[in-house]
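A.B. asks: Let me give you the structure first, and then I'll get to my questions.
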Amino acid sequence: MKATTYAPFAKPLYVMVKPVGAVCNLACEYCYYLEKANLYKENPKHVMSDELLEKFIDEYINSQTMPQVLFTWHGGETLMRPLSFYKKAMELQKKYARGRTIDNCIQTNGTLLTDEWCEFFRENNWLVGVSIDGPQEFHDEYRKNKMGKPSFVKVMQGINLLKKHGVEWNAMAVVNDFNAEYPLDFYNFFKEIDCHYIQFAPIVERIVSHQDGRHLASLAEGKEGALADFSVSPEQWGNFLCTIFDEWVKEDVGKFFIQIFDSTLANWMGEQPGVCTMAKHCGHAGVMEFNGDVYSCDHFVFPEYKLGNIYSQTLVEMMHSERQHNFGTMKYQSLPTQCKECDFLFACNGECPKNRFSRTADGEPGLNYLCKGYYQYFQHVAPYMDFMKKELMNQQAPANIMKALKDGSLKIEY
């Protein structure tokens, strides 16, 4: 009889792969990763070798304690590697699978998608994440190529190819100072293009100059860096979430899946939220650069958060090191008193540590910059979440909330 698990109490080990490092055909103004190329100026080509690809795939699969293994390919722009690279990766995955089930997901800006790419993704059941920031006016505000030309038209051509070939895809949408002002235009766009799985990523960056040419601040650096102009404000973020939620809860529950709403309901239920930012602890998802360097997190690719290199340490040694364990547990331990006493701690968990550079009303450091927006959102959705939680506990569908709101059996009063 075949065992269904390799270590029943273990968690999967995740390391996201950067096969081209930070190399990209776009130059999005708010990109947090583009400047990471400055960390590797001594490398003439930021391209993962076939030798490293094989070493990583063998070790990554072998380090898993579960029967399912997920590979996540990230950039830079992942499609700047030729299709042959990913075909080779799949051959190696089969070679080293050792009976495990292998899944792949890939994040792309969508501009380089072709029929050939889409056929490959469909035939091999890859999940494709596409970066798109809403309608053309919003998307093209910051997502331009290196010549300063807008990218929306090419992205939509790519999305239409994914649809044509029946590829499973979802959207990663950055919420910034501009598109946050138009939440319903933003949300309705995704419904119009029939995108049923959407992740909102609020952009918050601070500017601190480095000698190597980088200009984005890490959490470990001074807290006084000036906020980047494109950053979404706490008030914008709260209003954005509440406005879209009000539309979604009346019309779209069970039809359109918005990650933050799903994660909020999971936390309301006492389940795992499925996204690191809203979990009590993080640190379970590392990232490996094109040369084998491993970092604590995709948003912490700074020298001070480098765990080592796969040529000198194993993935297990790095991802289960005391240093990485401390990185993950500090998400909770470093919360200020205001957070630990907050009614919505269970739902928020302080969000991502990278955004915790504000001070509380008492002057304590470590408050999330977006706290005010999140608090507004959680306070707003609480009665709806209570209803959906009750439905789930009675083995009923959360989507029943739409009927309850329409027939008046659920009345929300603030």
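Even glycines carry a Cβ here, placed using N, Cα and C.
Modelled residues match the original; the substitutions are not represented.
These came from Swiss-Prot, pasted as-is:
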| type | residues | note |
| --- | --- | --- |
| BINDING | Y30, G76, S131, R143 | S-adenosyl-L-methionine binding site |
| BINDING | C276, C282, C297, C352 | [4Fe-4S] cluster 2 binding site |
| BINDING | C339, C342, C348, C371 | [4Fe-4S] cluster 3 binding site |
| DOMAIN | 5-250 | domain 'Radical SAM core' |
| MUTAGEN | C24 to A | Still contains 4Fe-4S but lacks activity; when associated with A-28 and A-31 |
| MUTAGEN | C28 to A | Still contains 4Fe-4S but lacks activity; when associated with A-24 and A-31 |
| MUTAGEN | C31 to A | Still contains 4Fe-4S but lacks activity; when associated with A-24 and A-28 |
| MUTAGEN | C276 to A | Still contains 4Fe-4S but lacks activity; when associated with A-282 |
| MUTAGEN | C282 to A | Still contains 4Fe-4S but lacks activity; when associated with A-276 |
| MUTAGEN | C339 to A | Still contains 4Fe-4S but lacks activity; when associated with A-342 and A-348 |
| MUTAGEN | C342 to A | Still contains 4Fe-4S but lacks activity; when associated with A-339 and A-348 |
| MUTAGEN | C348 to A | Still contains 4Fe-4S but lacks activity; when associated with A-339 and A-342 |
A.B. asks: With every protein chain in view, how many other Cβ atoms are within 10 Å of the Cβ of S131 (S-adenosyl-L-methionine binding site)?
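C.D. replies: There are 24 such Cβ atoms around S131 (S-adenosyl-L-methionine binding site).
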A.B. asks: In the same chain, outside Y30, G76, S131, R143, whose C-beta lies within 8 angstroms of the Cβ mean position for the S-adenosyl-L-methionine site?
C.D. replies: C24, L26, C28, C31, L34, N109, Y142, V174
A.B. asks: Given the recorded positions C28, C276, C342, C371, which one's Cβ is surrounded by the fewest other Cβ atoms within 10 Å?
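C.D. replies: Lowest Cβ count within 10 Å among the recorded positions (C28, C276, C342, C371) is C342.
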A.B. asks: Compare all C-alpha positions of Y30, G76, S131, R143, the record's S-adenosyl-L-methionine binders, and send over the largest distance in angstrom.
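C.D. replies: Of all Cα pairs among the recorded S-adenosyl-L-methionine binders, the widest measures 13 Å.
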A.B. asks: Using only C-alpha positions, which one of C24, C31, C339, C342 is spatially nearest C352 ([4Fe-4S] cluster 2 binding site)? These are the mutagenesis positions in the record.
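C.D. replies: Nearest candidate: C339.
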A.B. asks: Given the mutagenesis positions C24, C339, C348, find the one whose Cα is closest in space to the Cα of Y30 (S-adenosyl-L-methionine binding site).
C.D. replies: C24
A.B. asks: Provide the three-state secondary structure of C24 (mutagenesis position) computed with DSSP.
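C.D. replies: For C24 (mutagenesis position) - judged by DSSP and reduced to three states - the answer is coil.
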A.B. asks: Could you check which of these binding-site residues, G76, S131, R143, C297, sit within 10 Å of C348 (mutagenesis position), going Cα to Cα?
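C.D. replies: Checking Cα-Cα distances against C348 (mutagenesis position), none of the binding-site residues falls within 10 Å.
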A.B. asks: Averaged over the whole of the domain 'Radical SAM core' (5-250), what is the pLDDT?
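C.D. replies: When the pLDDT values over the domain 'Radical SAM core' (5-250) are averaged, the result is 94.
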A.B. asks: Look up S131 (S-adenosyl-L-methionine binding site) in the DSSP assignment and report helix, strand or coil.
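C.D. replies: Reduced to three states, the DSSP call for S131 (S-adenosyl-L-methionine binding site) is strand.
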